[in-house]
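For Met10, Val11, Asp32, Tyr62, Gly76, Val77, Ala115, Thr116, Asn117, Ser140, the entry in Swiss-Prot reads NAD(+) binding site, with the evidence type experimental evidence. Per Swiss-Prot, mutagenesis Leu46 to Glu is noted as: Increases the thermal stability of the enzyme. In the absence of fructose 1,6-bisphosphate (FBP), the Q4(R) mutant exhibits a 4-fold increased Vmax value and a 5-fold increase of the affinity for pyruvate; when associated with D-47; K-155 and R-216. Taken from Swiss-Prot, the feature substrate binding site applies to Gln79, Arg85, Asn117, Pro118, Val119, Asp120, Asp145, Thr146, Ala147, Arg148, Thr227. Swiss-Prot gives this note for the published mutagenesis Arg150 to Gln: The strong stimulatory effect of fructose 1,6-bisphosphate (FBP) is abolished. Experimental mutagenesis at this site is recorded by Swiss-Prot as Arg150 to Gln, annotated: Increases the thermal stability of the enzyme. In the absence of fructose 1,6-bisphosphate (FBP), the P2 mutant does not exhibit a markedly increased Vmax value, but shows a strong affinity for pyruvate, and additively increases the FBP-independent activity of the enzyme; when associated with L-197. Among the features that Swiss-Prot reports, beta-D-fructose 1,6-bisphosphate binding site is placed at Arg150, Gln162, Ser163, Val164, His165, Ala166, Tyr167. According to Swiss-Prot, the mutagenesis experiment Glu155 to Lys carries this note: Increases the thermal stability of the enzyme. In the absence of fructose 1,6-bisphosphate (FBP), the Q4(R) mutant exhibits a 4-fold increased Vmax value and a 5-fold increase of the affinity for pyruvate; when associated with E-46; D-47 and R-216. As annotated by Swiss-Prot, active site, proton acceptor applies to His172, with the evidence given as sequence analysis. A mutagenesis experiment is reported in Swiss-Prot for this position, Arg197 to Leu, and the note states: Increases the thermal stability of the enzyme. In the absence of fructose 1,6-bisphosphate (FBP), the P2 mutant does not exhibit a markedly increased Vmax value, but shows a strong affinity for pyruvate, and additively increases the FBP-independent activity of the enzyme; when associated with Q-150.
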Amino acid sequence: MKVGIVGSGMVGSATAYALALLGVAREVVLVDLDRKLAQAHAEDILHATPFAHPVWVRAGSYGDLEGARAVVLAAGVAQRPGETRLQLLDRNAQVFAQVVPRVLEAAPEAVLLVATNPVDVMTQVAYRLSALPPGRVVGSGTILDTARFRALLAEHLRVAPQSVHAYVLGEHGDSEVLVWSSAQVGGVPLLEFAEARGRALSPEDRARIDEGVRRAAYRIIEGKGATYYGIGAGLARLVRAILTDEKGVYTVSAFTPEVEGVLEVSLSLPRILGAGGVEGTVYPSLSPEEREALRRSAEILKEAAFALGF
């Protein structure tokens, strides 16, 4: 099965590398305005496949996306140190106005998987530009934030992160909502499990974990300029869910008719992901404080998209 990636920068190339190592696709096509960059990444990643899986990785044009089941949209400008994801909006919306029509001309049946930041607003932009059913335009959303939340909880509790079920909702960014109230470990409510484990979560512990999740991207960008390994692996996992019709639940961003009274906004909620993209949304139980925080997050994203006319 073929997967396309538009944008061969750090996120696009990391995604291609993760796809190859995990053996998610049989063919990966990298498309970029800088053909030499795309070719260099494709050749380098191809040389890793003898140590992993038989995946054909190559550079191509938009026409080479024909037949792709999923296309990752990673084109855009990089986030600068200290710059919020929403400040990227104007620059990256202009890029998508050129990219989305060309992708759909070549691969009209593909699920569009948006990775460009600010990802929630860019998901809304891609949805409006594409005129596709809303489920076929999926943003990477808070999958990485959710993974960070689970990893930090697991570290505190000294359990495997795979046993932790906790979500980050709303914006992939400053207004994101860590859902503590419905978090579980091995099917046991989080606070109850923590007490039984002898690893109670004090207010200071919760503040430290919240800070660790919320500020992770800023710390990484300050240290090395960009984040790409984590999101590359996350995107590869979403592609696998689409190609295998997995119907797993992921906190991805998609157009949502209404959330907490805010209409027509793209943001992250737990969603069922399969061959057609988003096939359903699971609205979790939230505390009153979490509901209010989610409403505020939705309003921030709604205002940003509205300012662009989307």
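For all residues, glycine too, the Cβ spot is worked out from N, Cα and C.
Proximity to Gln162 (beta-D-fructose 1,6-bisphosphate binding site), judged by a C-alpha distance within 10 Å, picks out Arg150 from the recorded positions Asp32, Leu46, Ala115, Arg150, Arg197. Counting neighbouring Cβ atoms within 10 Å of each of the binding-site residues (Gln162, Ser163, Thr227), the lowest count belongs to Gln162.
According to its DSSP assignment, Ser163 (beta-D-fructose 1,6-bisphosphate binding site) is helical.
Reported as a whole number, the C-alpha separation between Ala147 (substrate binding site) and Tyr167 (beta-D-fructose 1,6-bisphosphate binding site) equals 8 Å.
Comparing the Cα of Asp145 (substrate binding site) with the Cα of every entry in Glu155, Ala166, His172, these being the recorded positions, the smallest distance points to His172. Each residue contributes its Cα atom, and for Gly76 (NAD(+) binding site) and Val119 (substrate binding site) these two points are 11 Å apart. Here the candidates are the recorded positions Arg150, Ser163, His165. The one whose C-alpha lies nearest to that of Val119 (substrate binding site) is Arg150. Ranking the recorded positions Asp32, Leu46, Asn117, Glu155, Ala166 by the distance of their Cα atoms from the Cα of Gln79 (substrate binding site) places Asn117 first. Cβ packing within 10 Å was compared across the recorded positions Met10, Leu46, Val119, Val164, Ala166, and the lowest neighbour count falls to Leu46.
Candidates Met10, Arg150, Glu155, His172, Arg197 (recorded positions) were compared with His165 (beta-D-fructose 1,6-bisphosphate binding site); those inside 10 Å Cα-Cα are Arg150.
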